[in-house]
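Take a look at the structure set out below.
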Amino acid sequence: MKFATSIVAAIATTGAAFTVIPQKLSHPSQLNALNTMGSISSITAESPKEVLSRVQDAGLTLTNPNDLYWMVDFLKEKYYDNGDYYYPIKTVCDGESIDVKFYCPFEPSLSPHYLELYGSRDERASIYETTMKKYNRINSEKTSAICTPYSSYGDTQIVAYFYSMMYYINDQTAHLKLPESEIESELIDILNDDILIYLNEFMSIFEPEDAQDLERIWDFLDFYQPYFSKVDGKIVLDEKYLVRTPSQMPLIKTICEYVSEQFAPSKNITQVIWEVVRYIKGVKDEIHIRGDKSFTLSLQEYDDFRDKVTASPMAHAVSDLTHERFSYEAYTNPAFMELENRCSEIITYFNDVCTSDRERLDEDPFNSVFILMDLDPSLNFAKSCDVVVEHAYNKMQAFLKLKEEILESASDEEERLALARMIKTREDSLIGYVLHEVCCVEDGYARDHKPLMKAFLEEEITKSLAEKVKFNPVESESVRLN
């Protein structure tokens with residue numbers, strides 16, 4: 001299926017950089033499931049011959065948003081379409097070559113809204129208290145577009161905001177990586193105050209119609225309960241804790257306003273609030289864990305910890321609301337929540353391999369690669385990465401088994417279709433994260449730039465495009481006009 005050109009932003013080229021001029025579009029609340037790759041040339045307005053010439057001259061970048069479409073297209077064609085679900089990751093850790101393959105048996109795709117999201121990034125960055133250098137490294141537009149390929153523009157953007165929220169809170173927790181003597185207690189107090197106020201902002205949009213939903217969130221607050229009260233069917237923070245305005249409050253307000261306006265009137269947003277509570281509680285745990293330099297984690301404890309502080313469950317809870325087929329009851333199904341946790345753990349293990357060198361330099365012990373090396377001193381970085389990838393494969397098998405069990409447990413076809421749609425959201429997130437890591441091809445626009453992956457992709461994509469141009473010379477010239 002081809003996308004109509006009306007949904008594609010016009011592109012203006014200035015030197016090597018691209019600026020997208022957004023059209024006045026009306027963004028529907030729902031996009032039908034589409035295969036973005038089927039209309040790659042209509043989206044980028046480029047022919048294979050043009051792309052081949054550009055890649056040969058300038059290489060692959062992330063500052064030309066078209067390149068991500070062509071990279072995803074290539075990976076889908078070379079791997080998924082041929083039944084090969086093992087995607088290469090080539091990087092280094094402390095000089096050791098890390099050459100592994102991430103197993104992920106789901107179809108790659110990329111949102112047709114990525115061009116417009118990329119083009120409006122300066123406007124989006126103005127919401128944050130940040131620098132463009134830091135904002136570019138986070139590159140949340142890329143993450144959301146590749147992990148949420150079938151949602152509307154606004155719904156894709158809100159996922160980008162959730163990922164940004166995680167990264168900017170992570171920036172504050174990063175202070176705890178310093179030696180104990182260098183940690184400033186005042187900054188930790190500020191972080192504790194900030195996350196409590198962020199949590200309160202989400203509570204302000206939570207107006208459950210069902211008393212059970214109110215109690216579900218109230219009980220889940222756990223050690224945060226003393227800070228809040230139940231007032232007229234709402235959960236309200238005691239005013240004495242509203243001591244300051246956190247730096248990223250405009251971002252949090254933007255997220256809350258969107259959820260409140262777009263979803264709350266017609267859908268049950270309780271799970272979004274639940275996942276935010278889980279995440280904020282996880283950050284509180286992280287403050288404790290990182291602050292105690294003698295603290296160690298087993299691999300299972302690490303899994304449990306990461307289940308809480310991964311952004312994907314928050315993003316999934318929002319994405320679930322964007323689709324017509326939706327079952328709130330799924331969240332009270334232990335098997336479904338176990339599937340959610342497996343998803344978080346797989347993403348974490350993939351991330352650990354890709355961040356191992358950066359986190360080694362940061363002396364950050366909370367990485368499965370390092371935890372395994374502590375458990376088995378015979379492992380070097382490369383071998384430990386191999387073991388982590390094996391663990392990720394096993395977790396993927398558990399994910400697939402849970403998927404079948406959940407679908408078989410559906411009481412009727414309508415429920416089965418709703419569950420299938422919600423599981424698909426998590427599958428899209430998994431393959432999206434893999435592609436996000438594979439396509440880190442430009443320094444400064446990825447947290448973990450991979451020069452070896454860049455060289456590999458440039459060589460392979462050049463060969464692939466050259467074959468297309470050779471065997472379909474007319475099509476390669478004219479496809480952009482179709």
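Keep in mind that glycine also has a Cβ here, set from the backbone N, Cα and C atoms.
Among the mutagenesis entries in Swiss-Prot is Thr143 to Met, noted as: Acquired activity on dimethylallyl diphosphate (DMAPP), but reduced efficiency with geranyl diphosphate (GPP) as substrate. According to DSSP, Thr143 (mutagenesis position) is assigned to a helical segment.
In the three-state DSSP reading, Tyr167 (mutagenesis position) counts as helix. Here the residue is the original one, while Swiss-Prot reports the published mutagenesis Tyr167 to Leu with the comment Strongly reduced activity.
Long-range Cβ contacts of Tyr167 (mutagenesis position) within its own chain (separation 6+, distance under 8 Å): Ile138, Ser140. Swiss-Prot gives this note for the published mutagenesis Tyr167 to Ala: Complete loss of activity.
Under its mutagenesis entries, Swiss-Prot includes Tyr167 to Phe with the note: Normal activity.
Its Cβ taken as reference, Asn351 (Mg(2+) 1 binding site) is surrounded by 20 other Cβ atoms within 10 Å in the chains shown. What Swiss-Prot records for Asn351, Thr355, Glu359 is Mg(2+) 1 binding site, and it gives experimental evidence as the kind of evidence.
Its Cβ taken as reference, Arg358 (mutagenesis position) is surrounded by 14 other Cβ atoms within 10 Å in the chains shown. Under its mutagenesis annotations, Swiss-Prot gives Arg358 to Ala the following note: Complete loss of activity.
Swiss-Prot gives this note for the published mutagenesis Glu359 to Ala: Complete loss of activity. Counting only same-chain residues at least 6 apart in sequence, those with a Cβ under 8 Å from the Cβ of Glu359 (mutagenesis position) are Asp352, Phe366, Asn367, Phe370. Secondary structure at Glu359 (mutagenesis position), as computed by DSSP, is helix.
Among the features that Swiss-Prot reports, Mg(2+) 2 binding site is placed at Glu359, Phe366, with the record citing experimental evidence.
The DSSP secondary structure for His436 (mutagenesis position) is helix. For His436 (mutagenesis position), the same-chain residues 6+ apart in sequence whose C-beta sits under 8 angstroms from its C-beta are Lys142, Thr143, Ile146, Cys147. His436 to Ala appears in Swiss-Prot as a published mutagenesis result, with the remark: Reduced efficiency with L-glutamic acid (L-Glu) as substrate due to a reduced affinity.
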Restricting to the same chain and to sequence separations of six or more, state which residues have a Cβ under 8 Å from that of Thr355 (Mg(2+) 1 binding site).
Asn367, Arg447, Asp448
